[in-house]
Amino acid sequence: MAESLYAFIDSPGGIAPVQEGTSNRYTFFCPESFHIPPHGVVLLHLKVSVLVPTGYQGRFMALNDYHARDILTQSDVIFAGRRQELTVLLFNHTDRFLYVRKGHPVGTLLLERVIFPSVKIATLV
């Protein structure tokens, strides 16, 4: 049985994520254009939710200065079997307005395989 990451477009403007090659990394995009004021904060709803396959967990985070300088980001863990709406918290640490355009990459999801080994009792006596 194939394992798939399910992405749901929750409302108009939501943009489907793109897998980077055959890697465990998926890129998410800004659904609308906006400005972040100087020293401001924006909570951006991506209008997309995901369902992580069984046996995996996802680590979702905003893209850092690799794509947009002077923006600090946060991350979240997404567990398998639960549909999670995605949001990105963006901070502007500059003295100028930052413009983010629709379609700009703003988030990434890394899938990690999770195993649950059984416990064995060990003793040195």
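For all residues, glycine too, the Cβ spot is worked out from N, Cα and C.
Don't expect the noted substitutions in this model, because it carries the original residues.
Under the heading of mutagenesis, Swiss-Prot lists LEU89 to Gln and annotates it as follows: Complete loss of transformation.
For PHE91 (mutagenesis position), the number of other Cβ atoms no farther than 10 Å from its own Cβ, over all displayed protein chains, is 15. The mutagenesis experiment PHE91 to Ser is recorded by Swiss-Prot, whose note states: Complete loss of transformation.
According to Swiss-Prot, the experimentally introduced change ALA122 to Asp is described as follows: Partial loss of transformation. Complete loss of binding to MPDZ. Localizes aberrantly in the nucleus. In the three-state DSSP reading, ALA122 (mutagenesis position) counts as coil. Within its own chain, ALA122 (mutagenesis position) has no residue 6 or more apart in sequence whose C-beta sits under 8 angstroms from its own.
For the mutagenesis of LEU124 to Pro, Swiss-Prot gives this note: Partial loss of transformation. Partial loss of binding to MPDZ. Localizes aberrantly in the nucleus. The structure shown keeps the original residue. The 10 Å shell around the Cβ of LEU124 (mutagenesis position) contains 3 further Cβ atoms across the protein chains shown.
Of the recorded residues, LEU89 (mutagenesis position) and LEU124 (mutagenesis position) place their C-alpha atoms 49 Å from one another. All protein chains shown were included, and the count of other CB atoms within 10 Å of the CB of LEU89 (mutagenesis position) stands at 16.
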